[in-house]
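Visitor: First the structure, then my questions, so here it is.
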Amino acid sequence: MPGLAAASPAPPEAQEKKPLKPCCACPETKKARDACIIEKGEEHCGHLIEAHKECMRALGFKI
């Protein structure tokens, strides 16, 4: 049937590109932030927490 071709799913390349999840964004700042919080406590890591928030915002996350 000729009408079915138009209803077929997108090519595999388009399906593989999924939106970035917050857990996977900014791994460098996330790792530094988490290590600081574990070692020193959250109250001593404000600069790393803010750096991670800025990175997330730059990627379009609303934090």
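Note: Cβ is positioned from N, Cα and C throughout, glycine not excepted.
Substitutions noted, but not modelled.
Pasting the feature list from Swiss-Prot:
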- Cys23, Cys24: Cu cation binding site (BINDING)
- 23-63: domain 'CHCH' (DOMAIN)
- Lys18 to Gln: Mimics acetylation, leading to increased assembly of the mitochondrial respiratory chain complex IV (CIV); when asociated with Q-30 (MUTAGEN)
- Lys18 to Arg: Abolished acetylation by KAT8, leading to decreased assembly of the mitochondrial respiratory chain complex IV (CIV); when asociated with R-30 (MUTAGEN)
- Cys23 to Gly: Significant reduction of copper binding; when associated with G-24 and G-26 (MUTAGEN)
- Cys24 to Gly: Significant reduction of copper binding; when associated with G-23 and G-26 (MUTAGEN)
- Cys26 to Gly: Significant reduction of copper binding; when associated with G-23 and G-24 (MUTAGEN)
- Lys30 to Arg: Abolished acetylation by KAT8, leading to decreased assembly of the mitochondrial respiratory chain complex IV (CIV); when asociated with R-18 (MUTAGEN)
- Lys30 to Gln: Mimics acetylation, leading to increased assembly of the mitochondrial respiratory chain complex IV (CIV); when asociated with Q-18 (MUTAGEN)
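Could you tell me the structural context for the features on the list?
Guide: Counting only same-chain residues at least 6 apart in sequence, none has a Cβ under 8 Å from the Cβ of Cys23 (mutagenesis position).
Residue counts of the domain 'CHCH' (23-63) by helix, strand and coil are 32 helix, 0 strand, 9 coil (DSSP-based).
Around the Cβ of Lys18 (mutagenesis position), 6 further Cβ atoms fall within 10 Å across all displayed protein chains.
Mapped onto three states, the DSSP output places Lys18 (mutagenesis position) in coil.
The Cβ of Cys24 (mutagenesis position) has 8 neighbouring Cβ atoms from other residues within 10 Å, across all protein chains displayed.
In sequence order, His52, Cys55, Met56, Leu59 are the residues of the chain that are 6 or more apart from Cys26 (mutagenesis position) and have a CB within less than 8 Å of its CB.
Listed in sequence order, His52 are the same-chain residues six or more apart from Lys30 (mutagenesis position) with CB atoms under 8 A from its CB.
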Visitor: Would you kindly give the Cα-Cα distance separating Lys18 (mutagenesis position) and Cys24 (mutagenesis position), rounded to the nearest Å?
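Guide: The Cα atom of Cys24 (mutagenesis position) is 12 Å away from the Cα atom of Lys18 (mutagenesis position).
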